[in-house]
Amino acid sequence: METKRRYKMYKVKKHWVTIAVASGLITLGTTTLGSSVSAETEQQTSDKVVTQKSEDDKAASESSQTDAPKTKQAQTEQTQAQSQANVADTSTSITKETPSQNITTQANSDDKTVTNTKSEEAQTSEERTKQAEEAQATASSQALTQAKAELTKQRQTAAQENKNPVDLAAIPNVKQIDGKYYYIGSDGQPKKNFALTVNNKVLYFDKNTGALTDTSQYQFKQGLTKLNNDYTPHNQIVNFENTSLETIDNYVTADSWYRPKDILKNGKTWTASSESDLRPLLMSWWPDKQTQIAYLNYMNQQGLGTGENYTADSSQESLNLAAQTVQVKIETKISQTQQTQWLRDIINSFVKTQPNWNSQTESDTSAGEKDHLQGGALLYSNSDKTAYANSDYRLLNRTPTSQTGKPKYFEDNSSGGYDFLLANDIDNSNPVVQAEQLNWLHYLMNYGSIVANDPEANFDGVRVDAVDNVNADLLQIASDYLKAHYGVDKSEKNAINHLSILEAWSDNDPQYNKDTKGAQLPIDNKLRLSLLYALTRPLEKDASNKNEIRSGLEPVITNSLNNRSAEGKNSERMANYIFIRAHDSEVQTVIAKIIKAQINPKTDGLTFTLDELKQAFKIYNEDMRQAKKKYTQSNIPTAYALMLSNKDSITRLYYGDMYSDDGQYMATKSPYYDAIDTLLKARIKYAAGGQDMKITYVEGDKSHMDWDYTGVLTSVRYGTGANEATDQGSEATKTQGMAVITSNNPSLKLNQNDKVIVNMGTAHKNQEYRPLLLTTKDGLTSYTSDAAAKSLYRKTNDKGELVFDASDIQGYLNPQVSGYLAVWVPVGASDNQDVRVAASNKANATGQVYESSSALDSQLIYEGFSNFQDFVTKDSDYTNKKIAQNVQLFKSWGVTSFEMAPQYVSSEDGSFLDSIIQNGYAFEDRYDLAMSKNNKYGSQQDMINAVKALHKSGIQVIADWVPDQIYNLPGKEVVTATRVNDYGEYRKDSEIKNTLYAANTKSNGKDYQAKYGGAFLSELAAKYPSIFNRTQISNGKKIDPSEKITAWKAKYFNGTNILGRGVGYVLKDNASDKYFELKGNQTYLPKQMTNKEASTGFVNDGNGMTFYSTSGYQAKNSFVQDAKGNWYYFDNNGHMVYGLQHLNGEVQYFLSNGVQLRESFLENADGSKNYFGHLGNRYSNGYYSFDNDSKWRYFDASGVMAVGLKTINGNTQYFDQDGYQVKGAWITGSDGKKRYFDDGSGNMAVNRFANDKNGDWYYLNSDGIALVGVQTINGKTYYFGQDGKQIKGKIITDNGKLKYFLANSGELARNIFATDSQNNWYYFGSDGVAVTGSQTIAGKKLYFASDGKQVKGSFVTYNGKVHYYHADSGELQVNRFEADKDGNWYYLDSNGEALTGSQRINGQRVFFTREGKQVKGDVAYDERGLLRYYDKNSGNMVYNKVVTLANGRRIGIDRWGIARYY
């Protein structure tokens, strides 16, 4: 058995005395659990006080386990959490004697002279060694003298301070494994980087292994190493001229090269440098030890190193010597190759490997829950360090919702958008920038005139890109320009001739556009979403994401800018445009999902290789051709049938719905092409007049339906001259109008009595109609002429109604339709019938540029491109060539406005989808429309030809105006930046905060921006002064044409996306927290670079621990990281701090060895927990994300982590034992009640339904508790079991009454049939209770037993009469014979009652007993008392015959059928 002993260490001044005592306790102070100590008795220890030799002292000073002394500074900064006793009790297992002195004394110089520690490779000089030994001996002598005198006092002090020792065995979660102690978490694994407070002592469990670690020992070697050597005078910078050091705005960067005073020619001879002799700064200097180690190991890989692997434990002097070896090899190779490009490549590659110089220190979220499309954004801020980039503006998120900075519209309760979308984010609140945006818009609209001297090549209208990501002032500026330049507010014709649209997703945008009398049309995004969810989403049973499931059809009528219900259709209308898919909507999101799910799970799906894209489209295109789709959208033709037939909206047709999104332009038709082509051409001929939409809820045959939704939507257009169904119209009305009939239920089955009545209007009574589209099991069939559908003609009745039943309408599932679609049109229209209406020459009285009208309805926009068209393989495949060749096709579809792809030459930086596929949205020079080279769509001339061809066919052309961002500018500027999310909010724990950062913000002054930037402002100011005189809303300023932007600079931007340069690419000395810059007499560089004396390392100056950087500067008011990755803070006196600290407005914690807790929990004595984040700041007053933003915790004002049920900001939430907020989950509380916490907010669900992972539904009341029993909610009745689960599709007994709750909604079933598990049928009446007895339902007479079961194939006696109900239908049988199971026959009369007595049926005289049984082969007395006999087979009365009865008696029957016994 191992012997347990306790080791006490007594502190005498600055020296420690170790004593062994048998013990089972530990108080953590300043010794390690594995300390090298002797297991002698206390008495022996006290008698053996010796002084270590100076050589041992030196070794101790260089040990990584150097004792951390208690300094005056540390004591004043202590808190309860880190107070230390001077006596340390250690519990450990001793298995062998360890050679050691019983008392170890360490000398520290009282003056501020420090000793430079030398590596074994370079021994200190004899003189320095002697001095050090003398100093150590003196200190040791003093300690020895004091030790005996103070030992007794120290023991007494230790006993007092050790009243609360730590018993590791008593801590429930602390377990000893292989001689080490670990804290075992709830998951059964050791917790790592975890601190625990026990009896006022802090136990720390290692961040790598989780083992309990002694925090009394420093993690670094003490001592200074001189940085100056024989190379230093030669490697110093030759002078401070700009040509001698590569900088950005005078700041030095990680890949900077400089001109040294001398070069080591051929690796042998120091030779004065020339102006061309530049060398990488990283050849002779490194910002810290860890970077130098990485450099040396990297150079080993390049064949330029020593071959030795260097680690954090390598001495500084050994690293310096190795760097000299590398320099020799570099210079040798330069002499051999006579060039340095190879070295630049190596250095550039090395820089990218270092965390401080790459995205590892940029809080990149690309792989998790992204807070920006490119993984992160940087906001520029004003600073004296970068005054040239300062701005008075950068007013963020001034969207239409919040143009003044405060929300004005609340249809959409969000902020309505955010500023940081992509790349260099333009500051559109800056008046100079606003003027430049106007200049560019004018250039774009007049491109043909300006560049080609050809007005026919000008654009007519504009699509404003990303409205919710730019300053809303731009919308007003653009509207002002369109009004001034084209007079779009002067007449409807002008407006339509220059049709412009907004990519505006927020529901607040249309109202803003109306209030500001905008010259562009908004999206009806409400209707778009309604169509998406009602038609294209999967059924709930097929959906992997239960938030993305198919809804009913009702929102298609009412959830729109223009309500089309009977009650809402005459309300105020708003002009708009509508689409179901677009180049960047419902396409790239699907492709991203496929890539992430099936090809490359490490990508976000928005950055990919072209090969990955090709693989994704193979899956995408195959899925589109499946009936049951996994990724792509269902019912695309149905969406077009509704959009194209709608009144009060312009449809935008999307290229990708007609052709495959990938492949060469127009090469491959989509599976929807024929149906949409038919609808487009039919719209020209038929879509006119008033409109009515409604939903008919058929009863349906639910026993054969997977989904019990029975709504069938009908949309009718009456034709010109008929605005209502009752209008007579004119002769022209007869051949106009159309009906769309649709269901979104692929399992829909009408019952035999269901009817769908479509009122085509009085103008169309007794008129023949034909199908335009019909759904079959294989897809949609198009009928493009009357003759093609002649056999299917159907006539309206005298009310003008078309009537459809189960033989016409049912659900289908095929690649084109998931549900049902039919379109009907009147017979007799001429081939050239065109119901479209010309625009008026009058202005709208309201002052609105666009108002809903027949002329506006007559327009059709074609978004004629896809993001994902392949790059051409031959010139003839260019998009713009194909457009010019196919204008007649577009015209036949009714296209009036062709929206072209953005024609800008694309950036090829590959940083985001747009620049990978080069779709034109990622540009570096926005004035370059295929001018410097071909864009993806063709040459400049191809574009001009396409525009002119469209114009020649009467089709206007819409250009894409993208005022939000500019990609990949060639010039860099150093800016002051902070890592933010897309709203410009600081990302907690990001290292980049008011940090100097090199961004790509400058254009080169030689591009088209230089030629055309600001070039037209003077002309525009003279022509349209009103634009320049308007005060803009967001900034209160007029646009400023005085400054022409011929070159972009940081001052014109809000910021950029993270660029992968890291927090430290712009170099600074972390110790002094000052950036290196070349600035004349204010130049600040590493000391050794100017041949000044410099040393580096940690050293105690007698008052505390200090640090000197690898640039030779002392750390003050700064954080420092050692080579092992530990962080420390040095105060304004340059001393290391300990314990709980308040620094820069944040609370932080430092262990007793100075190591800062980072990404670490500290569990307090009361069990509460604090967390110190990535920067060591204690989390408080908010929610914080963990695990790549996938989980959340909450910390209160004191930094305590929430656990259990908590009320935060008025919301009840639940946090598990690890502090993670529970979302989308059920929790059973200590009261046994179930509660659900929302999957989005995490708030406890109240007054709403929620479902569990098994698909069971519950209803949570106002207390968040699941209801049980029968409940009436929002006027509907439901039933919940005692476990809270909603009963669906089941029959239950409630207070003795049978009730049925629908399988889909769970509502109490009324007026409906339902079956139980035994296939017994029930009918539930208007009160929801199962009926009993005789019932007439839907005109059918049925019978239900007392238990509610429908009687089928049985006889029932009630009201004294026998009745029989059909075995299949259950209907009461009338006027027919039926037999019972014993073979007895009955005849049911016209009332369904069994006849009795003598009866004449079908010419036969028969007889039935009082029970209704027919008499056969026997006698009976009739109502006159006469005996009669009835044939045993037919039952007919017998005449003139002698018969022997079954009982053996004989009877004779006369000619009148009267029988007598013999």
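Heads up, the Cβ atoms here are built off N, Cα and C, so glycines get one too.
Source: prediction; values computed, not measured.
Annotation of the natural variant VAL202 to Leu in Swiss-Prot: In strain: MT4239. Secondary structure at VAL202 (variant position), taken from DSSP and collapsed to helix, strand or coil, is strand.
ASP313 (variant position) counts 10 other C-beta atoms within 10 Å of its own C-beta, drawing on all protein chains shown. Listed in Swiss-Prot as a natural variant, ASP313 to Asn is described as follows: In strain: MT4239 and MT4251.
Close to PHE1280 (variant position) in the fold, though at least 6 residues off in sequence, lie TYR1258, TYR1259, ALA1266, LEU1267, VAL1268, GLY1269, GLN1271, GLN1286, ILE1287, each with a CB less than 8 Å from its CB. In Swiss-Prot, a natural variant is listed as PHE1280 to Leu, annotated with the note In strain: MT4467.
Natural sequence variation is annotated in Swiss-Prot for GLY1425 to Arg, with the remark: In strain: GS-5. Around the Cβ of GLY1425 (variant position), the number of neighbouring Cβ atoms within 10 Å comes to 6.
In this structure the alpha carbons, written CA, of ASP313 (variant position) and VAL202 (variant position) are 27 Å apart.
GLY1425 (variant position) is 114 Å away from VAL202 (variant position) when you measure Cα to Cα. Neighbour density for VAL202 (variant position): within 10 A of its CB lie 23 other CB atoms from the protein chains shown.
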